[in-house]
Amino acid sequence: MDRPAAAAAAGCEGGGGPNPGPAGGRRPPRAAGGATAGSRQPSVETLDSPTGSHVEWCKQLIAATISSQISGSVTSENVSRDYKALRDGNKLAQMEEAPLFPGESIKAIVKDVMYICPFMGAVSGTLTVTDFKLYFKNVERDPHFILDVPLGVISRVEKIGAQSHGDNSCGIEIVCKDMRNLRLAYKQEEQSKLGIFENLNKHAFPLSNGQALFAFSYKEKFPINGWKVYDPVSEYKRQGLPNESWKISKINSNYEFCDTYPAIIVVPTSVKDDDLSKVAAFRAKGRVPVLSWIHPESQATITRCSQPLVGPNDKRCKEDEKYLQTIMDANAQSHKLIIFDARQNSVADTNKTKGGGYESESAYPNAELVFLEIHNIHVMRESLRKLKEIVYPSIDEARWLSNVDGTHWLEYIRMLLAGAVRIADKIESGKTSVVVHCSDGWDRTAQLTSLAMLMLDSYYRTIKGFETLVEKEWISFGHRFALRVGHGNDNHADADRSPIFLQFVDCVWQMTRQFPSAFEFNELFLITILDHLYSCLFGTFLCNCEQQRFKEDVYTKTISLWSYINSQLDEFSNPFFVNYENHVLYPVASLSHLELWVNYYVRWNPRMRPQMPIHQNLKELLAVRAELQKRVEGLQREVATRAVSSSSERGSSPSHSATSVHTSV
């Protein structure tokens, strides 16, 4: 199938970078905008940052507007009629219109808009706003310059105006969630006629404007149904469950037991529903300890939950204490239970004064409590903000390392990996069951359990296994994607936003760097997942929990991201992958072994892109490997045929065993 071109990685900054997913209609590969396109405009690399002064930028907007000699635009009344005529006449190139997805519609077209690129200078072209994307194109350059941005990645839109030389000009600054910002300039009269700013706000933030996300309008057809990738019963069966110690429970089948948990959970066999309800009353949000993963040999388990509601008076719950004892007893290899609290000890103490808390060793005598000292969502959000400041639009080469260090981003990645390694080591080497929680059990808990499971279980390092891991530990167990990402919401300052899932994927990428042959998927796979975390093209990351997804008909009215990915696995496959089953990975969680993911965080800067087309080279290697495998299979068949023929000719003569060809590619 033809691969849809990517909006999430297109344009001046990204046109020559990775192409991680669909964000426009099916179309031939497009030329990238970059330093080689057309005549170079005056550089604007010294533009203020999005948080800096707007005065200098307004001056540049005026100059850009005057120099562009803006001549006109397409009125909103003519958009649909003109588009139909051009489509029927196959004249899309004439009007520089955007290719559309099935279900996507054009909302506004404005000609002679100026895109102020921080790397190439000002570029004049046609701006198209649809209900899914912002599409800017200049056909005068060779190759054509294209900026293709899903509206879902937009965090906020700011309008700026100025007057000079009697010529009104407008500017729009678009702050994105994927480490870039965009600046556009056009005549004031065009804004008045077409409402560019209003159109962008309306369709970039549909939920704030009483509309549905575009994923509910997207009508692409794929040969594979990605919603069938994860089946909880099948996944637990793969792990050997149920068994004598653990049962698959449907106590939450109607989401009344815990509204943020999945319908199907695994709990100790001996625990009665009444006792389970009492445990739920003692755990924040009713998120009781439930099984995530079980070791196939030792039966040591990873269970996840939320904090106990101990409070300042050290409240106890005998059912909860007995419940954790039952979890420990289910593993005959150890007489101890390790409780990993992801939080900082001081923060957990503060939570205790507010009614939360942690398990005391006096109430849980066979448990050992370990604080992993990982910071909260607000600290992580601020760290990413600092990182964006140093990677876009310009990079201070002289202070690069110290600037990266100052964001603490890699330090927080290190802490997550170190915590997950400790969990995996207790399970694998210590044969000890562990309980993992933070405050509510849907942020740091998901990071730690999924990373530990990735280290312990080679299945999760395959493409479909990783999809299962994300569906299970993140989506079904209630990571609040809608709140953490802010899908379709214009409240960019919402304190609930945080790059929790991004950190997890970054940790996975760090592991692929340390174990390049241990993962079936490649870097493009991870970037594609992150791009569509924001794009709102697919339904995979919408809503906050499983119950909400059913209420919103996400599974029936939207398409899964895995439908797209699994329909073209070669694009996302690692040619160096070797499937070592039962092989545990222990990544080195040291800053000396970690690096900033430049191909993701700095991909919009054309000067930071790798000189070699890595993705194309990987595809070629996959083709070579497939050809070599065919040749090996052919040789094996030839050897087998000769052996049979030789045996027949000798008849009753003593048999000679043929030597098999054993070749690994």
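A Cβ is built for glycine as well, from the same backbone N, Cα and C atoms used for every other residue.
Substituted residues are absent from this model; it holds the original ones throughout.
Feature annotation from Swiss-Prot assigns domain 'GRAM' to 90-161; the stated evidence is sequence analysis.
Swiss-Prot lists 226-601 with the feature domain 'Myotubularin phosphatase', giving sequence analysis as the kind of evidence. Mean pLDDT for the domain 'Myotubularin phosphatase' (226-601) in this predicted model: 97.
Among the sequence features in Swiss-Prot, the mutagenesis site Cys438 to Ser is noted as follows: Abolishes enzyme activity. Taken residue by residue with DSSP, Cys438 (mutagenesis position) is part of neither helix nor strand, so it is coil. Cβ neighbours of Cys438 (mutagenesis position) (same chain, under 8 Å, six or more residues apart in sequence): Ser306, Gln307, Asp341, Ala342, Arg343, Ile374, Arg444, Thr445.
Sequence annotations record features per position, and here Swiss-Prot assigns active site, phosphocysteine intermediate to Cys438 based on sequence analysis.
All chains included, 28 other C-beta atoms sit within 10 angstroms of the C-beta of Gly441 (phosphate binding site). As annotated by Swiss-Prot, phosphate binding site applies to Ser439, Gly441, Trp442, Asp443, Arg444.
One mutagenesis experiment named in Swiss-Prot is Asp443 to Ala, and its note says Abolishes enzyme activity. For Asp443 (mutagenesis position), the same-chain residues lying six or more positions away in sequence with a CB closer than 8 A to its CB are Ile377, His479, Arg480, Arg484, Ser498, Ile500.
The DSSP secondary structure for Arg444 (mutagenesis position) is helix. Around Arg444 (mutagenesis position), a 10 Å sphere centred on its CB holds 29 further CB atoms from the protein chains shown. Among the sequence features in Swiss-Prot, the mutagenesis site Arg444 to Ala is noted as follows: Abolishes enzyme activity with phosphatidylinositol 3-phosphate. Reduces activity with phosphatidylinositol (3,5)-bisphosphate.
Experimental mutagenesis is annotated in Swiss-Prot for Arg484 to Ala, with the remark: Abolishes enzyme activity. In the three-state DSSP classification, Arg484 (mutagenesis position) falls within a helix.
The Cβ of Arg484 (mutagenesis position) has 24 neighbouring Cβ atoms from other residues within 10 Å, across all protein chains displayed. For Ser439 (phosphate binding site), the same-chain residues that are 6 or more apart in sequence and have a Cβ closer than 8 Å to its Cβ are Ala284, Ser306, Gln307, Arg343, Asn351, Gly356.
Other Cβ atoms within 10 Å of the Cβ of Trp442 (phosphate binding site) number 25 in total over all chains. Neighbours of the phosphate site: apart from Ser439, Gly441, Trp442, Asp443, Arg444, residues of the same chain with C-beta atoms within 8 angstroms of the site's C-beta centroid are Ser306, Ala342, His437, Cys438, Asp440, Thr445, Ala446. Secondary structure by DSSP for the domain 'GRAM' (90-161): 7 helix, 42 strand, 23 coil.
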